[in-house]
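**Student:** Annotation comment: Swiss-Prot describes 43-731 as domain 'Myosin motor'. Residues or ranges marked as domain 'IQ 2' in Swiss-Prot: 756-781. As annotated by Swiss-Prot, domain 'TH1' applies to 789-981. The feature domain 'SH3' is assigned by Swiss-Prot to 1156-1216, with sequence analysis given as support. Here Swiss-Prot describes Ser366 to Asp as a published mutagenesis experiment; the accompanying note says: Exhibits a depolarized distribution of cortical actin patches, but allows hyphae formation. In Swiss-Prot, a published mutagenesis experiment is listed as Ser366 to Ala, annotated Exhibits a depolarized distribution of cortical actin patches. Shows random budding pattern and is unable to form hyphae.
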Amino acid sequence: MAIVKRGGRTKTKQQQVPAKSSGGGSSGGIKKAEFDITKKKEVGVSDLTLLSKITDEAINENLHKRFMNDTIYTYIGHVLISVNPFRDLGIYTLENLNKYKGRNRLEVPPHVFAIAESMYYNLKSYGENQCVIISGESGAGKTEAAKQIMQYIANVSVNQDNVEISKIKDMVLATNPLLESFGCAKTLRNNNSSRHGKYLEIKFSEGNYQPIAAHITNYLLEKQRVVSQITNERNFHIFYQFTKHCPPQYQQMFGIQGPETYVYTSAAKCINVDGVDDAKDFQDTLNAMKIIGLTQQEQDNIFRMLASILWIGNISFVEDENGNAAIRDDSVTNFAAYLLDVNPEILKKAIIERTIETSHGMRRGSTYHSPLNIVQATAVRDALAKGIYNNLFEWIVERVNISLAGSQQQSSKSIGILDIYGFEIFERNSFEQICINYVNEKLQQIFIQLTLKAEQDEYVQEQIKWTPIDYFNNKVVCDLIEATRPQPGLFAALNDSIKTAHADSEAADQVFAQRLSMVGASNRHFEDRRGKFIIKHYAGDVTYDVAGMTDKNKDAMLRDLLELVSTSQNSFINQVLFPPDLLAQLTDSRKRPETASDKIKKSANILVDTLSQCTPSYIRTIKPNQTKKPRDYDNQQVLHQIKYLGLKENVRIRRAGFAYRSTFERFVQRFYLLSPATGYAGDYIWRGDDISAVKEILKSCHIPPSEYQLGTTKVFIKTPETLFALEDMRDKYWHNMAARIQRAWRRYVKRKEDAAKTIQNAWRIKKHGNQFEQFRDYGNGLLQGRKERRRMSMLGSRAFMGDYLGCNYKSGYGRFIINQVGINESVIFSSKGEILLSKFGRSSKRLPRIFIVTKTSIYIIAEVLVEKRLQLQKEFTIPISGINYLGLSTFQDNWVAISLHSPTPTTPDVFINLDFKTELVAQLKKLNPGITIKIGPTIEYQKKPGKFHTVKFIIGAGPEIPNNGDHYKSGTVSVKQGLPASSKNPKRPRGVSSKVDYSKYYNRGAARKTAAAAQATPRYNQPTPVANSGYSAQPAYPIPQQPQQYQPQQSQQQTPYPTQSSIPSVNQNQSRQPQRKVPPPAPSLQVSAAQAALGKSPTQQRQTPAHNPVASPNRPASTTIATTTSHTSRPVKKTAPAPPVKKTAPPPPPPTLVKPKFPTYKAMFDYDGSVAGSIPLVKDTVYYVTQVNGKWGLVKTMDETKEGWSPIDYLKECSPNETQKSAPPPPPPPPAATASAGANGASNPISTTTSTNTTTSSHTTNATSNGSLGNGLADALKAKKQEETTLAGSLADALKKRQGATRDSDDEEEEDDDDW
């Protein structure tokens, strides 16, 4: 992708970059990156679309790797794959939840929180209803995923200050423990298996999207579990919680004992479950009831019904003398009747007898009481218990919905969370399993329609280039179960069997078995097996038993039982759980009662319609084993789930499709702010149609055409990274607008502050004088008439500022120094300089040092390399109170000897050189008035305690002596003549303009660059010039030399002066004063500037010519300098051109081929560089290839600013045509004035060179010279400035250069250095 990702977002490291071999070279290769200890190491790939091979086995291998590394989540595009770890991994903490707030899925590892964040973000951003479909077999972790999504949305969407919204949030979260207790149970495959379906819909307010209501839809509770379970399974959790930890008042009221007492909780021989704390869960259930708002009376009624179910289950039967069923223990029946508030005799009759009514047309028939046998009586007893629990559960759901209804505020936006039973295959599968698996087939059909089929159909409809993918459509299986015509399905056959033989269940089962042959006659997904049948589901083949299916499909209580509960004196039973209309519906012969298959079919279709109206998210859960043990991974079982879930097809679809699509209108509505052509100040300004606006937006955002396609009505974005980048730019638009307003305000405040400070400073100076200049005058007075002065020291603008390194600042280079060496005092003076050190058996050396002065001490700090790392160390600490005298010479040098009263090997006398020596002397004298200042032609100090050494100073005129420095050799310092000792600083020059330069408030970066280029002021803390330091006078770039042979070359004439159109008008904008563009210097001035940069004074290095840089040959040097440094807004007075020079410089030779550092390759194709660590390639561009590793090459741009890996097949070796450089131009011939200037001993490079090239021909012949020298000088100054301002990293390199370049003061050792 060719655009920048969302700001502050880290790229997921999904691919390994080819490792760079540790070859030789000084660079040492790519350094190892810092490891983030908070981020786990990536194992496998986090998105299956990144797999190199798309097979079921490859998907399984990747999931296995991640599972064993406790990484259970993996993506397929936007689909989340979750593998149940069967243990707590600690990944659902509040701290981890906060990491996903406001983050897109590529910034953070795959997680269910990322899916929840995406849903909530899309709800707010696009106003679309959201839903998440969680699918997988039983025990794969669907319920846990639903709980965590609810937890996340409740946390990120709720305003804690709003009591009503916080209450809704708490109630939504409380539904989890409540419905788990009443609707989940332990099965062979899952300790917390959902035995019902649940669709939770959270409704949000308009505008701020706070949860204001919720609604739960229940689907098909498995009520058969109340009365019977398979061995090693359990009843619903609430029965074990209630019987184990029942409150004392309920024990007395309802006679509750342990779970082993009751048949319904002990028959399966599984009372306790590892990892399940029934006591804690029961407290959570009670707390949830209180949060939801159940009154104490309602809670009593709930537990009363649970107790009645348990005691009904304990009713047992014996045969009487006629073989009919009789109650074994009347006390049990009596206690159950007490709990139901009915007559015990009526309860007994309803269980062991059946009432049959006959009718003859319109005449009333007879009523018979038919006794039941033990099997029939047991079925009636169980039907009563199942009916009570089923209706109780449905009432709890309705009661919860009443509490969750919240305010009456209208809301049209919602997030739905579907937690429904997973696909089931048992040894014996009956009606419950066919209903459960039917619902899962419908969910699979939704997944196919919404992800696979709909995606391909949309591409065809929108005329998008697309490669069709084959997939299995399970609609044929859904029709096999639910269809009514033309071929009736299983549910229709069940209903018809009940209608044919409604009185006899066994007869109805036989009728159903006969009709199966017609149901699946032409369906290859169905097989009839005599009393059983097989359906080939998407998840596997399942064998179902016919026996008992018709009876379970009736889903209606017997009339005797309804009449029983209608006689109850408890209004909760006869009005709430069993309202009177139930009995009326049962006796109405005009309408067939609704069967269980009708209910589940109707609910499933409503669910499909609801989900189809939402933007779906998908979580596909996988169960890794059947043992429910952590770190147990069954490859065959997981591979089977991968196949029936269709993960491979999903990956193939994702790899070939588009991640995002939107209508043109909606896309423009969302992103028109990103283009200046479509949006201005938040308003839509485009006048064209929507598709042209889309093109303009994508063009302005630099989205390459390969990242999107335009259909007939929609725009398709290929990768999610592109969408995230667009969203990020949109988010930043408003931040940028806010930042613009903030900048304007801060600019206004800064102008006021600066103006106030200017007035305050001016008043202080007028009233009390300038303290820095006063201290300067004090320091100069100490040396007045005794020592020659440097010209830079006598500038009127010179002031003694003290802390030149900024040690007293809160941050920066100076603060870095004192923190490193541990100086805790306030710094009075700080500067860089040199010290003369004598090593054992070697000559004295001038070494760079840092000098810091506090109230008590002088700290001399050395920069040393320890294991290739820069360290600052205190070399000497000199107490100011112990200083005896300061020794200086009478000349203009910068040497100072600090002599102590009692020097020691650790605190010796020092001989130092620094530009601010006068200020240092003044500071020390002020701190210790008893210090003596000795000034003479020699300086004496003790190199070692008791060993005095004398340094002699002389006036020299050799070429090795710099104008503004000195030359040290064998104890003698040679220096040029300075200003007279009686020199004084002139008054500070007045500003050239009284107006404030407001440009610095609007474009500070440009103002600095312009100021630096146009008017440079002396910087006193710069290192001593090269010659002054005694270093080799090798220039930073080669001085142009006269070529021996060259070919004349025609060059286009170029004038170094700006044209009239290039000079900005002063009146264009009166509110701002733009910096006047400085014209390029004349060729002769550039040569002079180059020479000045190599060894001349700092002042000469920073001279910038004015509009007309040509000076008169007879004009004094000082006049020329003043002219070139003037930057007033007034026009420069024109001067007469100098007479033409007879001899001109020859033109430059043709370009010569420079051999490249590395082999050069040309890019044959574009490469986007989307892989981490890679570099993008642009077709037909030439690059360096420094290393080849297999199919990858280490590529570097020609300017060596970027480096990374790219496919070597994208490159082709080529000749280095792009590396040609022109030969340096020849220097101009020296004029006669240079010789006379040199004879006088004072050269002025500006005045002597500006008179040589004044004619048009000189400008023409040196046009190439102008650009070459200008670029070289600019590069040299830029490199030098960068070297001076860099901290630790650059200091290390600078120190190595200095140590390598430092030379001995003499080839022979000094005579004093041989003392042992």
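One is the number of the first residue shown, and numbering goes on along the chain from there.
Note: Cβ is positioned from N, Cα and C throughout, glycine not excepted.
Locate each feature and note its surroundings.
**Tutor:** Away from its own ends, the domain 'IQ 2' (756-781) comes close to residues 789, 793, 798-801, 918-919, 921-922, 926, 984-985, 988, 996 of its chain (Cβ-Cβ under 8 Å, at least six residues beyond either end).
Ser366 (mutagenesis position) falls within neither a helix nor a strand when secondary structure is assigned with DSSP, and so counts as coil. Other Cβ atoms within 10 Å of the Cβ of Ser366 (mutagenesis position), summed over all protein chains shown, number 9.
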**Student:** Just give the helix, strand and coil counts over the domain 'IQ 2' (756-781), going by DSSP.
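**Tutor:** So the domain 'IQ 2' (756-781) is made up of 24 helix, 0 strand, 2 coil.
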**Student:** For the domain 'SH3' (1156-1216), what does DSSP give as the number of helix, strand and coil residues?
**Tutor:** 3 helix, 28 strand, 30 coil
**Student:** How does the model score the domain 'SH3' (1156-1216) in terms of mean pLDDT?
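**Tutor:** Averaging the confidence scores along the domain 'SH3' (1156-1216) gives 85.
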